[in-house]
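Record features (Swiss-Prot):
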ACT_SITE  Asp135  active site, proton acceptor
BINDING   Leu15, Gly16, Gln17, Gly18, Ala19, Thr20, Ala21, Ser22, Val23, Lys38  ATP binding site
DOMAIN    9-315  domain 'Protein kinase'
MUTAGEN   Lys38 to Ala  Dominant negative
Amino acid sequence: MQSTTNYLWHTDDLLGQGATASVYKARNKKSGEVVAVKVFNSASYRRPPEVQVREFEVLRRLNHQNIVKLFAVEETGGSRQKVLIMEYCSSGSLLSVLEDPENTFGLSEEEFLVVLRCVVAGMNHLRENGIVHRDIKPGNIMRLVGEEGQSIYKLSDFGAARKLDDDEKFVSVYGTEEYLHPDMYERAVLRKPQQKAFGVTVDLWSIGVTLYHAATGSLPFIPFGGPRRNKEIMYRITTEKPAGAISGTQKQENGPLEWSYSLPITCRLSMGLQNQLVPILANILEVEEDKCWGFDQFFAETSDILQRTVIHVFSLPQAVLHHVYIHAHNTIAIFLEAVYEQTNVTPKHQEYLFEGHPCVLEPSLSAQHIAHTAASSPLTLFSMSSDTPKGLAFRDPALDVPKFVPKVDLQADYSTAKGVLGAGYQALWLARVLLDGQALMLRGLHWVLEVLQDTCQQTLEVTRTALLYLSSSLGTERFSSGAGMPDVQERKEATELRTRLQTLSEILSKCSHNVTETQRSLSCLGEELLKNRDQIHEDNKSIQKIQCCLDKMHFIYKQFKKSRMRPGLSYNEEQIHKLDKVNFSHLAKRLLQVFQEECVQTYQVSLVTHGKRMRQVQRAQNHLHLIGHSVATCNSEARGAQESLNKIFDQLLLDRASEQGAEVSPQPMAPHPGPDPKDLVFHMQELCNDMKLLAFDLQDNNRLIERLHRVPSAPDV
């Protein structure tokens, strides 16, 4: 045990060890509060006195939630060594998070944004106090879990930190080589003499490497054999990197350098976030000082990301979930353009559903009027694009599975097991994403069908109403016989109008029949969707199988992790170790088999089926559009015919009225008795009123039809 005036600790409770100090978990003697104590070793005291006290001075200047707090500086009882009493972060570091096999291919989007927010806030506080850290890396970013279960990351280890204004330089070299700025790497690692001085932007390079590591699970610059074994090539990669590139690798000994301008396909960040992040990485991983961003621009661009809100959009034509990052004060027009950039669906062809209801987005309004979305509850984008659904693009985890060496090698076996387990967790993540994608496909199509069924029903009601009035009009006795129309021209016009109305009635009857057929077809498709939605619950068993394999593999992995530090195993322990390797390999094979044969194949079949259904829905929507146009045209023509009939009847009524008021000479005997004039006038007035009502109803129908069928036809391809 060791102690200071107020704290004590056991040397077995080691949290971390560096070149100049060790960190232990300690307790307050009075309260029992857990803290971290940093105890400096003899190497630390060989440094100049001003360097020894620098870390105390730096920490005393800082007070921020994203920087590890300094509680006190005390001395040990016997040797009177200086001890820093600091905040204890119980959940390890960002490095330990990234070392977890679950994060082999990088953090989830939610956790990455937490890291970005915390690191940016902590670095901003350093800059406000004129401090340069000089050793930013995942191992120096500590993690604790807040009361609500959220991660909080804090910058730590200020042994290399010092006060430095923006226009000042320093010449001493600190840092960890994989995260070092190339100029510092050249002098510190390659030991090449140079007279360069370094500024505050060296921290930006380290931040860039750290963020890339957090996003992908791997370092951005990797020579053949690794950074520690091939230092000259490591330096070449960082200094010869083309503008805009964010990573470089050498896959063969003495092979060419390969550059990438985007994050790898295994990265779990959405394309929406990647599009925002990649330009930042490209501009801070820049070796030339005049081309590299300064802190002001870095803070501005990262803050811009963190201030954005994410809107989840599931594109039915593509069968892909998109994350659209925009500011709440942006207009919806900007949101629609952002969707276009990711989906290639132009704003005028974008139609949205949210939770089963049509969602009309007014371009002039602000984006804060858009409903709150989540990955499980996105806006559903529906357009008449005829493209084949592409679905989620991913790399088969089986391609990243390393193989065990035949002999027993505890360190190599541990590393291999870790790699295999990482691929297994990637398969589990992908299986969940693929299953969620299938559910969103089925749910989105179900909602579209409901909207189309409503359109069918309303179109039928409008069409049948128009048919009812036309039938009533055509069945009028006076109109049918043409009685009271002595004028041949008037009789001819009325007959032609009657014929036209009969034709319109036949067209509307055909439209009604077509809508009914479409309705029946959509109902059949809806029944298929319900069956498939029930099947989704069955597919969830595949994920349970993968999880079961992973649980067993993780248990063996923990045994390997424990054994790797041992010098060797007894005979019996070695036999058990060999059996564990065999079982681990069998479990991995079973896991990947379930993923490929059940998850991936089911997803691919779902994509093909989804494409066929989308084309069927597209045909139905186009058909309804044409029917709606026909009904609207028929209503318009019927209105015109009724207006013409009204004019004929109005004129007839005027003529009859004038005949009744005039003195008329006796008429010769007609071969057949004519209708009573009073009776005729009464019927004409009645018919005229009916026709006017019909005209008004047809106008209302037309307006309703126009509202129902404002559906764009398929865009030109």
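Using the three backbone atoms N, Cα and C, a Cβ is placed for every residue, glycine included.
No substitution from the list is modelled in this structure, which keeps its original residues.
Everything Swiss-Prot records as a feature, shown here on the structure.
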residue: Leu15; record: ATP binding site; CB count, 10 Å: 18
residue: Gln17; record: ATP binding site; CB count, 10 Å: 11
residue: Ala19; record: ATP binding site; CB count, 10 Å: 8
residue: Ala21; record: ATP binding site; CB count, 10 Å: 21
residue: Val23; record: ATP binding site; CB count, 10 Å: 21
residue: Lys38; record: mutagenesis position; CB count, 10 Å: 26
residue: Asp135; record: active site, proton acceptor; CB count, 10 Å: 22
Integer Å distance between the CA atoms belonging to Lys38 (mutagenesis position) and Ala19 (ATP binding site): 12
Check: same-chain CB within 8 A of ATP site center, minus Leu15, Gly16, Gln17, Gly18, Ala19, Thr20, Ala21, Ser22, Val23, Lys38: Val39
Ala21 (ATP binding site) to Asp135 (active site, proton acceptor) - Cα separation in whole Å: 15
Overall pLDDT for the domain 'Protein kinase' (9-315), taken as the rounded mean: 86
Lys38 (mutagenesis position) and Leu15 (ATP binding site), distance between Cα atoms, whole Å: 10
Distance, Asp135 (active site, proton acceptor) to Lys38 (mutagenesis position) (CA atoms, angstrom): 17
Inter-residue Cα distance where the pair is the residue listed as 'active site, proton acceptor' and Gln17 (ATP binding site), in Å: 15
